[in-house]
Every structure is written in C-alpha cells, then in structure tokens.
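One structure is given below, encoded as structure tokens.
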Amino acid sequence: MSSAITALTPNQVNDELNKMQAFIRKEAEEKAKEIQLKADQEYEIEKTNIVRNETNNIDGNFKSKLKKAMLSQQITKSTIANKMRLKVLSAREQSLDGIFEETKEKLSGIANNRDEYKPILQSLIVEALLKLLEPKAIVKALERDVDLIESMKDDIMREYGEKAQRAPLEEIVISNDYLNKDLVSGGVVVSNASDKIEINNTLEERLKLLSEEALPAIRLELYGPSKTRKFFD
C-alpha cells in the first residue's frame, strides 16, 4: 500500500517553475545593465577616436575639409550606432539564452530532492493523463524514477479518478523504454495504448514552454518597447 502524498495541482506545478522565471528575470536585469554600460563605453571611445582623427586631418582648406570631416563623422557615427545596436541585441539574446540554460541545469536539483520531486512528478503524470483521457496509458520515465512511480500508482489513479470523473482510467503501464538521462532531468512522457497520442510533460519541456511564454514579457520589461515596432498585441 503506497503512502498518501500531497499532490500538486497544475497551478502549483507552474508555481514551482515560475520560481525559475523569477530567477531568470533577476539575472537578465543584471546582464542587460552590464551589456548596455559596455556598449555605451565602446561607442564613446570609438566616437572620440573618430573626432580626433578627423580633426587632425584638417589642413589649410579648413572650411572644405571641415565640411567633409563632419559629413564623414556623421556617416561613421551612424554606422557605429547601428553596429552597437546589433551588438547589444546579440548580447541580450545570448545572455537570455545563457540564463535559460543555467536554469535548465538547475532542474536536476529539483529531481534529486525526493521530497520536493515526488509531488511534482505525480502532478505532472496526472496532468498528462487528464490531457490524454484514455482508458490505458503508457508512462515513459527515467529509469531511476520507475520505482517511485510504481509507489505512487494508487495515488495517481485516485487523483485522476477524482478529476476526470467520466473518463475512467483502467491501467497505467510503465514503459521499459526509458527517457534519456542525458537529455531529461525529470518528468514523464505519457502516451495512449497505440502510442499515437503523446503528452510530453518532462521538466525540460515545461521549462521550455514557460520560457517561450515569458520571454516577450521579459524583453519588454527589461529593455522597453522596440523603437522600430509600430504595433503591439
């Protein structure tokens, strides 16, 4: 008989993942400040060098040379500004990608904490079953999680029955086709008996979905609206 555990709702599972989003926001703010400061410094240095070089080149034909120098300076400044803008945009994307990658690596810490991971895993399985709504489900997991899932079967069936009501679940089969531990740190992939319908509820997939949903808002909050964008959703 398995011991009863406190199952998390899908919202509570999202709360756990949203903690990662808070971490992402904090890290991205710091990265954005560093990137902008560095870009401003590089811009001012390069602009100063250009002004100095152009001024030194002015000879007796002062007015003509000055006019040409100012035009050249304006063109060069515009080129530099565009180059710096592209550099900042590239650095921002790289920093956000790096932060999401760091957060992804921290997922293994959640899966290694059995007390924290167990209710999350049960909720991920139940959530996938509720999306599937099939009488028989095949659960693919990491090999190390098989015994844990076996111990939760009764709790999973009971919670599913309470929530699904008119779509009874007759059997849960734990597949011996295990998830790749090098690609997945936790969670499950659940499919129907024919394996034609599949629900990916791994921790990585949930973080990916969360990141895709959060990224536009994070960009807007950290960097402000795009000056070239005329319309917003």
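A Cβ is built for glycine as well, from the same backbone N, Cα and C atoms used for every other residue.
Substituted residues are absent from this model; it holds the original ones throughout.
Copied over from Swiss-Prot:
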- SER2 to Ala: Reduces ATPase activity by 11% (MUTAGEN)
- THR6 to Ala: Reduces ATPase activity by 73% (MUTAGEN)
- THR9 to Ala: Increases ATPase activity 1.4-fold (MUTAGEN)
- SER78 to Ala: Reduces ATPase activity by 88%. Prevents assembly of V1 subunits at the membrane (MUTAGEN)
- ASP145 to Gly: In VMA4-1; is rapidly degraded at 37 degrees Celsius (MUTAGEN)
- TYR160 to Ala: Reduces ATPase activity by 22% (MUTAGEN)
- THR202 to Ala: Increases ATPase activity 2.1-fold by increasing Vmax for ATP hydrolysis 2-fold. Reduces ATPase activity by 90% and produces structurally aberrant V-ATPase complexes; when associated with A-233 (MUTAGEN)
- LYS230 to Ala: Increases ATPase activity 1.3-fold (MUTAGEN)
- ASP233 to Ala: Reduces ATPase activity by 74%. Reduces ATPase activity by 90% and produces structurally aberrant V-ATPase complexes; when associated with A-202 (MUTAGEN)
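If you take the Cα of ASP145 (mutagenesis position) and the Cα of THR202 (mutagenesis position), they are about 12 angstrom apart, rounded to a whole number. Between the C-alpha atoms of THR202 (mutagenesis position) and TYR160 (mutagenesis position), the distance comes to 19 Å. Neighbours of SER78 (mutagenesis position), defined as other CB atoms within 10 A of its CB across all chains, total 10. Cα of SER78 (mutagenesis position) to Cα of TYR160 (mutagenesis position): a distance of 62 Å. Around TYR160 (mutagenesis position), the C-beta neighbours below 8 angstroms that are at least 6 residues distant in the chain are VAL126, LEU129, LEU130, LEU169. Mapped onto three states, the DSSP output places TYR160 (mutagenesis position) in helix. Mapped onto three states, the DSSP output places ASP145 (mutagenesis position) in helix.
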